[in-house]
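The following block contains the structure, expressed as structure tokens.
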Amino acid sequence: MSKSHAAYIDYALRRTTNMPVEMMGSDVVRLKDYQHFVARVFLGLDSMHSLLLFHETGVGKTMTTVYILKHLKDIYTNWAIILLVKKALIEDPWMNTILRYAPEITKDCIFINYDDQNFRNKFFTNIKTINSKSRICVIIDECHNFISKSLIKEDGKIRPTRSVYNFLSKTIALKNHKMICLSATPIVNSVQEFTMLVNLLRPGSLQHQSLFENKRLVDEKELVSKLGGLCSYIVNNEFSIFDDVEGSASFAKKTVLMRYVNMSKKQEEIYQKAKLAEIKTGISSFRILRRMATTFTFDSFPERQNRDPGEYAQEIATLYNDFKNSLRDREFSKSALDTFKRGELLGGDASAADISLFTELKEKSVKFIDVCLGILASHGKCLVFEPFVNQSGIEILLLYFKVFGISNIEFSSRTKDTRIKAVAEFNQESNTNGECIKTCVFSSSGGEGISFFSINDIFILDMTWNEASLRQIVGRAIRLNSHVLTPPERRYVNVHFIMARLSNGMPTVDEDLFEIIQSKSKEFVQLFRVFKHTSLEWIHANEKDFSPIDNESGWKTLVSRAIDLSSNKNITNKLIEGTNIWYSNSNRLMSINRGFKGVDGRVYDVDGNYLHDMPDNPVIKIHDGKLIYIF
């Protein structure tokens, strides 16, 4: 049915031929062609009640949305605009962008933080105050967070956000309102999030049905046919976060480096104690204690089970202060720092004080040592992602930075009052090369909504639970024109994943999480393909054989059709002759996968999903006695 969707897109574009390409307030900005296109379609089809902006980080989702909000009154006089956003993003980018380019809509805007404990009450209180003659336009920024907060917990408890989700899914289309969801990573943790998002945008279209069978979509064609026009899809980098990507005129080159570091004996000892503690307390599935142990260890492992919280906190504070005091008035000599900046380690001619300090710091954290050495050897500015703030996280890392003489800012929950200003200083043109501030260390608070410019190296100290979160983290530094001020030879970003290893070769928590991410991505890639093929851009570019229409009366019927995945009519089992192979998507063999090559040259993954055709002259590497094809 994509031809039918194409006809409505064409109709919307014909209705909006005179829509200006510039947005003017106290400042003027000219929209990119893709921004102008999606705005014209969404505004040109008044009965298009909802849309997902699946735009990668840095291409201007916020700007596109503000343009749409500015022109809502082109289609109706009275609007109330409700923006559901994270608290950290209200001022920047949302309020700043609105005040700069569309100040006239500020009186119509209601900002509600969906992280607020009273979110539900605040939302429905505001709904009651809206004039009945007004139409409502709801904006859900980083909608994957909103969806995640609306999922029913494993214990069956319904979360407060779910009532808002239910209200929106029932009311938006019924009352002729509009809604825009924004995300660079619309699916983060589970396939259920896809179902939730689809039913928010197209209520009732996707009932409780199994989307996958043996990790393969049951009926991709049915999904694409029924979900046409669901989203706008602007994703220039469709590669895995673990793949290298060449640079372009607008985007910096990305190179991924896996930095494996062997834990010290002290760290291994504490790591094993952390593992046992997780088993005893029943939290092994979260791996929190082991993750912290791979990052930093004190001289002893503080047991938390069956202890008074105050007593436990006091022990942690004592251990921290002891470590901090051990570094008082100590720092590396200029000679040692010069050695580190050359990318070298201390030699036999180094001072006893430098060698002793380095040894002590490495015993407690090989990861922090590796990061500090990497930062000093970097030619430009750096980012460091460390999800833990206290105990073994950022608080300790900053002590390492002090000893290594690394200037820095912090973006975390501890710096709410100063972090926006600090990032602005970090991004200043005068600091393009990191002369004033070398590094920004950030927690999960900095994973979304902020931009960094002229970054050359990102160090990821802890694996997240999903590739989407990693993509958000890396996307903070690789954005549209983020390196325009950087010298041409430095328009690159090295992404360093720092992975701890055990001396006995057993997999660590870092390697476990890496495998989890790889497993999840198999299903997510297929769902992202559905988003792509149902997007306004894909339909407009690929469906040309349609009959023009002169009204939008049939749009609601077209997008209200239920999706039927109950039949396996489109699944066929075939026996294919060929050979088993090994393949990798990385020249550095970061992940090696089993696959199958048919006699016709088609390559499949281990689950039978077609990947691509075997190249005429494939790149092959030998690793551990295996022939590895590089795709």
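Positions of Cβ are set from backbone N, Cα and C atoms, glycine also.
Every residue here is the original one, so none of the noted swaps is modelled.
So Swiss-Prot has the following annotated:
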type	residues	note
BINDING	HIS55, GLU56, THR57, GLY58, VAL59, GLY60, LYS61, THR62	ATP binding site
DOMAIN	42-204	domain 'Helicase ATP-binding'
DOMAIN	367-532	domain 'Helicase C-terminal'
MUTAGEN	THR62 to Ala or Val	Almost complete loss of ATP hydrolysis
MUTAGEN	THR62 to Ser	No loss of ATP hydrolysis
MUTAGEN	ASP141 to Ala or Asn	Almost complete loss of ATP hydrolysis
MUTAGEN	HIS144 to Gln	50% loss of ATP hydrolysis
MUTAGEN	ASN145 to Asp	30% loss of ATP hydrolysis
MUTAGEN	ASN145 to Gln	No effect on ATP hydrolysis
MUTAGEN	GLN472 to His	80% loss of ATP hydrolysis
MUTAGEN	ARG476 to Ala or Lys	Loss ATP hydrolysis
MUTAGEN	ARG479 to Ala or Lys	Loss ATP hydrolysis
Mean pLDDT over the domain 'Helicase C-terminal' (367-532): what is the value?
91
Is it possible to get the count of other C-beta atoms within 10 angstroms of the C-beta of ARG479 (mutagenesis position)?
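Its Cβ has 20 other Cβ atoms within 10 Å.
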Using C-alpha atoms, which one of the mutagenesis positions HIS144, ASN145, GLN472, ARG476, ARG479 comes nearest to GLY58 (ATP binding site)?
ARG479
Which residues in the same chain, at least 6 apart in sequence, have a Cβ under 8 Å from the Cβ of HIS55 (ATP binding site)?
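Expected: LYS61, THR64, LEU182, ALA184, SER232, TYR233, ILE234, VAL235.
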Taking the Cα of ARG479 (mutagenesis position) as the centre, which of the mutagenesis positions listed as THR62, ASP141, GLN472 lie within 10 Å of it?
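Checking each Cα against ARG479 (mutagenesis position), there are no hits.
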How many other Cβ atoms are found within 10 Å of the Cβ atom of ASN145 (mutagenesis position), counting all protein chains shown?
20
Using DSSP and collapsing to three states, where does HIS55 (ATP binding site) fall: helix, strand or coil?
strand
Over all shown protein chains, what is the count of other CB atoms within 10 A of the CB belonging to THR62 (mutagenesis position)?
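Around the Cβ of THR62 (mutagenesis position), 21 other Cβ atoms lie within 10 Å.
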If I take the Cα of ASN145 (mutagenesis position) as reference, which of the recorded positions VAL59, GLN472, ARG476 has the closest Cα?
GLN472
Using Cα coordinates, what distance in whole Å links GLN472 (mutagenesis position) and VAL59 (ATP binding site)?
13
Round to a whole number and give the Cα-to-Cα distance in Å for the pair GLY60 (ATP binding site) and HIS144 (mutagenesis position).
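HIS144 (mutagenesis position) has its Cα 18 Å from the Cα of GLY60 (ATP binding site).
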Taking the Cβ of VAL59 (ATP binding site) as the centre, how many other Cβ atoms fall within a 10 Å radius?
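21, counting other Cβ atoms within 10 Å of VAL59 (ATP binding site).
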